[in-house]
Amino acid sequence: MSATSTATSTSASQLHLNSTPVTHCLSDIVKKEDWSDFKFAPIRESTVSRAMTSRYFKDLDKFAVSDVIIVGAGSSGLSAAYVIAKNRPDLKVCIIESSVAPGGGSWLGGQLFSAMVMRKPAHLFLQELEIPYEDEGDYVVVKHAALFISTVLSKVLQLPNVKLFNATCVEDLVTRPPTEKGEVTVAGVVTNWTLVTQAHGTQCCMDPNVIELAGYKNDGTRDLSQKHGVILSTTGHDGPFGAFCAKRIVDIDQNQKLGGMKGLDMNHAEHDVVIHSGAYAGVDNMYFAGMEVAELDGLNRMGPTFGAMALSGVHAAEQILKHFAA
């Protein structure tokens, strides 16, 4: 240590954290003072392969017919999944996320900053999730946006009736003949690995897979003894798959029109996105939440304030719960 250094040598016995002596972080778990003979339990490489693939394909089989399909695992999609799956453990909730990492744009606040701002009353959802925040009067601040999205993601994935298929994208919607009212009827989603979808222009035909909504007989006709499943699209407004379902609905049904997202206005945008979230007129069994609603209905964007992202998911989830309760 140089003569000019201000560093102070401190023995381990002097270190304290909250008046509790610091000990080895694994001392109460592994309980090994001498690591020279440390060993993991043995395993074969094929055992790992079978453990992964058997469970994944079992999930594909189980969720091939789902009650709720959520497209997009950002803040609104995950918030909706939490509310639906927690309140209705009997429903199979399938979440499809195009990215390897779920969470959408909620890992950071605005302009890649850390803190997440939520206007009240969105703090009530934070309380439900037991996420700490600083109360600033009309709004609250979560110290890091990742704390919010990682918490809701963790809670959703622990629910037994939820499956997240990440690195998987929705390429199209499954449709049925229009209803008597002339409404387009969605009956499922067409999926593929995201990397395959992005490589369609480089290879010959690489056909997709399908996840169907509950409510149909083996011949494809409606089974009126079952509640029809629903799709909740929360694909945001930017990125390679932004507002995908909204754009696809407009392509399928010429009576529909894409409003196009307007400029930033926090006070109008957050309110409007929450209020407009939910069932979509003219499309049976289709719901929207999050920034995709702004693209669909021509609403303002709100920028780096996240209360509407969570509560639009909650609002859509409540409508979906009413659908299954009716």
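Including glycine, each Cβ sits where the backbone N, Cα and C put it.
Just so it is clear, the model here is predicted, and its values are computed rather than measured.
Annotation source Swiss-Prot lists substrate binding site at Ser76, Glu97, Ser98, Gly105, Val170, Asp207, His237, Met291, Arg301, Met302, Gly303. The Cβ of Ser98 (substrate binding site) has Gly72, Asn166, Ala167, Thr168, Cys169, Val170, Thr194, Thr197, Pro240, Phe241 as same-chain neighbours under 8 Å, each 6 or more residues away in sequence.
DSSP assigns Glu97 (mutagenesis position) to a strand in the three-state reduction. Sequence-distant neighbours of Glu97 (mutagenesis position) (same chain, six or more apart, CB under 8 Å from its CB) are Gly72, Ala73, Gly77, Leu164, Phe165, Asn166, Ala167, Thr168, listed in sequence order. For the published mutagenesis Glu97 to Ala or Gln, Swiss-Prot gives the following note: No activity.
The DSSP secondary structure for His200 (mutagenesis position) is coil. Experimental mutagenesis at this site is recorded by Swiss-Prot as His200 to Asn, annotated: Partially active, trapping the enzyme at an advanced intermediate, just before the sulfide transfer reaction.
Annotation of the mutagenesis experiment Cys204 to Ala in Swiss-Prot: Partially active, trapping the enzyme at an advanced intermediate, just before the sulfide transfer reaction.
A mutagenesis experiment is reported in Swiss-Prot for this position, Cys205 to Ser, and the note states: Partially active, with very weak activity toward NAD. For Cys205 (mutagenesis position), the count of additional Cβ atoms within 10 Å of its Cβ stands at 5 [all protein chains shown].
One mutagenesis experiment catalogued in Swiss-Prot, Asp207 to Ala, is accompanied by this note: No activity. In this chain, no residue six or more apart from Asp207 (mutagenesis position) has a CB-CB distance below 8 Å.
Its Cβ placed at the centre, His237 (mutagenesis position) has 18 other Cβ atoms within 10 Å. Among the mutagenesis experiments that Swiss-Prot reports, His237 to Ala or Asn is described with the note: No activity.
For Asp238 to Ala, Swiss-Prot lists a mutagenesis experiment annotated as follows: Partially active, with very weak activity toward NAD. There are 13 other CB atoms within 10 A of the CB of Asp238 (mutagenesis position), with all protein chains counted.
Nearest in space to His200 (mutagenesis position), taking C-alpha to C-alpha distance over the recorded positions His237, Arg301, Gly303, is His237.
When the Cα of His237 (mutagenesis position) is compared against those of the recorded positions Ser76, Cys204, Cys205, Arg301, Gly303, the shortest separation belongs to Arg301. Looking only at the mutagenesis positions Cys204, Cys205, Asp238, the one with its C-alpha closest to Arg301 (substrate binding site) is Asp238. Across the fold, the C-alpha of Ser76 (substrate binding site) and the C-alpha of Asp238 (mutagenesis position) stand 15 Å from each other. In the shown protein chains, 37 other C-beta atoms lie within 10 A of the C-beta of Ser76 (substrate binding site). Here Asp238 (mutagenesis position) is compared against the recorded positions Cys204, Cys205, Gly303, and the shortest C-alpha distance is to Gly303. Within 10 Å of the Cβ of Val170 (substrate binding site) there are 27 other Cβ atoms, across all protein chains.
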